[in-house]
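The structure appears below as structure tokens.
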Amino acid sequence: MRLWKAVVVTLAFMSVDICVTTAIYVFSHLDRSLLEDIRHFNIFDSVLDLWAACLYRSCLLLGATIGVAKNSALGPRRLRASWLVITLVCLFVGIYAMVKLLLFSEVRRPIRDPWFWALFVWTYISLGASFLLWWLLSTVRPGTQALEPGAATEAEGFPGSGRPPPEQASGATLQKLLSYTKPDVAFLVAASFFLIVAALGETFLPYYTGRAIDGIVIQKSMDQFSTAVVIVCLLAIGSSFAAGIRGGIFTLIFARLNIRLRNCLFRSLVSQETSFFDENRTGDLISRLTSDTTMVSDLVSQNINVFLRNTVKVTGVVVFMFSLSWQLSLVTFMGFPIIMMVSNIYGKYYKRLSKEVQNALARASNTAEETISAMKTVRSFANEEEEAEVYLRKLQQVYKLNRKEAAAYMYYVWGSGLTLLVVQVSILYYGGHLVISGQMTSGNLIAFIIYEFVLGDCMESVGSVYSGLMQGVGAAEKVFEFIDRQPTMVHDGSLAPDHLEGRVDFENVTFTYRTRPHTQVLQNVSFSLSPGKVTALVGPSGSGKSSCVNILENFYPLEGGRVLLDGKPISAYDHKYLHRVISLVSQEPVLFARSITDNISYGLPTVPFEMVVEAAQKANAHGFIMELQDGYSTETGEKGAQLSGGQKQRVAMARALVRNPPVLILDEATSALDAESEYLIQQAIHGNLQKHTVLIIAHRLSTVEHAHLIVVLDKGRVVQQGTHQQLLAQGGLYAKLVQRQMLGLQPAADFTAGHNEPVANGSHKA
């Protein structure tokens, strides 16, 4: 809001507030002057103190207005920082007005003074307006012309207001979370019905308990006592039955919510671009998918159930409390604003802690996942104890945050518990006074005390609900952060021709990984893959060979240049079609915890078993598969753990061949095979794939030398192209690599794909 509007509105209200309060005070004290009222002030009879409270809040608003007017940049920030001050002032004045009403009721029974009621009502209207005006002044936009020059420069660096406040963000997250329950509207209606029935039944129990006591103590009638007891029994049975149904339905609703959330999150994750998985660790993503979604559904289901139940109960309890004694009801409600404020402060702090705990748990989960998935490596270095220590340190970080949560909860229980104790003692004392003075019966007092305990339990539950909801909302924000994330690389191509020759052209390709923005992996790389020909990529480790494979698979966007498939950019092809016509067999193939048949036919909707067997035979996998106990139905285990390295590579080769792909990529695909198996695979490549485009990355000379074209890469550039004999005749890098390998002077890594280029979850190959 603009500065001048906020100032005018605030000053106008202050004038109206002072005039109205003063007029009411004057008309209510026509029989004595102001000085006489001050000299002989009587708290039971005078409203001078309420008039003074009006002047005090007007002074606060005037000071806030001047501060914002003199410095429209820093002033609103200071007002936001002093929210607690205005809250406490309004809270104190509101409670004092209730006390004033009770004091007046002791000397004027009933209170029929219209001026007192006018001032009492106006006090609460003015308090609400003062609170809103304080908020209005705190929202004056920085940069609005101020009365004092230089104020804007003083506030440089003031944070923008584009981000919604935490309360608004939490409310939006909760609303979004509940929107996922729309398919269960019928269940929600049924659960709400039984919730209302159960809550109303529980609400009537204290009332009829009081009737039973009055039947004994006052009427001394066994009939009235028996009738009240029967009603209490029926109410208890009915409410228990309804509560059971309510709980069961709510549990079902939020179990369905959990499934829905996990499904949406998983679908969002698998649709992200490949670089997303380079930047986010697997353990963090798994933590979001498992622990966070479970926490969201469990906490939200439990707390919404409790919140709705207690809201209905509070409504009924308040009605009965006022019907029994409005004076005791006012005493009761004096303490609840304090409890609500304490709950609000605690809830905000707990929400922040909850986010930190979830992040710490995700880091611990990532450490555990990394260690367990690489257990053979850990054991080969005898590093079990050190890994356990690392995991323990991560858990200790979680424990430190848990201690903060425990301390915060302890202080919250102290504050709310002491406030409730003060309220209960006040009710007991003042209620005894009302019974002795004949203003209420002993049965009504006992019923009221029971209602007060019920109300206290409800408010305590609502307080814990708030902290629980904040914890659930904190986890939900992280879940929705991934659900709502739009991939930066969208696979929206639509080309899916019936016939594809398989010609691939790299034209001046320049490429940089997002995780290494200052390092160009490929620089103006150009070469072609021809149909029916085998092309080999050769070069030292880190030269960019596997990056070419990643680009051909359309895993990453290009920085410059383009990659064409049959003359069309690969990004123009349909995602499923592209990966059906281009098949990759990597050095470390990944098999899924499924049968061998399912692994070979992975990604294809329907594949005849005969085609699976034929592909396995071409990959020299059929023999060992038939030797397994369950043959093609054998479960490969997690990541193919039940198979040897060579067996996994042959199954992966069969998975690629079953597609009969126009373009086949072999990235170190025979590195784990023995000489005989490699020979058979080579025969399959050169003998059965004449009409296919084959790209090979290999370190063995026997694999490379038979290629129709060899492309030599060095430091991201193409330095040589030609056949094996041509490149040897030219000399240069290729000849050096061959010579060193033949003489045993260079490790085989010279011809490898290099293990520094990005693959999933942050490991890089170059």
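Heads up, residue numbers simply count up from 1 along the chain you see.
Glycine is treated like the rest: Cβ placed from N, Cα and C.
Keep in mind that this structure shows the original residues, not the substituted ones.
According to Swiss-Prot:
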MUTAGEN   D17 to N  Loss of lysosomal localization. Does not affect interaction between coreABCB9 and TMD0 domains. Does not affect dimerization. Does not affect peptide transport activity. Decreases interaction with YIF1B
MUTAGEN   D45 to K  Loss of lysosomal localization; when assosiated with K-49. Loss of lysosomal localization; when assosiated with K-49 and D-100. Does not affect peptide transport activity; when assosiated with K-49 and D-100
MUTAGEN   R57 to A  Decreases lysosomal localization. Loss of lysosomal localization; when associated with A-100
MUTAGEN   R57 to D  Loss of lysosomal localization. Does not affect lysosomal localization; when associated with R-17. Does not affect interaction between coreABCB9 and TMD0 domains. Does not affect interaction between coreABCB9 and TMD0 domains; when associated with R-17
MUTAGEN   K100 to A  Decreases lysosomal localization. Loss of lysosomal localization; when associated with A-57
DOMAIN    188-471  domain 'ABC transmembrane type-1'
DOMAIN    504-740  domain 'ABC transporter'
BINDING   G539, P540, S541, G542, S543, G544, K545, S546  ATP binding site
MUTAGEN   H699 to A  Loss of peptide transport activity; whena ssociated with A-545
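Residue pair R57 (mutagenesis position) / G539 (ATP binding site) shows a Cα separation of 79 Å.
Taking the C-alpha positions, the distance from D17 (mutagenesis position) to K545 (ATP binding site) comes to 78 Å. Fewest other C-beta atoms within 10 Å: among the recorded positions R57, K545, H699, that description fits H699. Residue density at D45 (mutagenesis position): 15 other Cβ atoms are found within 10 A of its Cβ, drawing on all protein chains shown.
For the domain 'ABC transporter' (504-740), the predicted model reports an average pLDDT of 85. Taking only the Cα positions, the spacing between K545 (ATP binding site) and K100 (mutagenesis position) is 84 angstrom. Minimal Cβ crowding within 10 Å, among the binding-site residues G539, P540, G544, is found at P540. Closest by Cα distance to G542 (ATP binding site), from the mutagenesis positions D45, K100, H699, is H699. Across the recorded positions listed here (D17, K100, S541, G542, S546), the residue whose Cβ sits among the most other Cβ atoms within 10 Å is S546. Here the Cα atom of H699 (mutagenesis position) is found 10 Å from that of S541 (ATP binding site).
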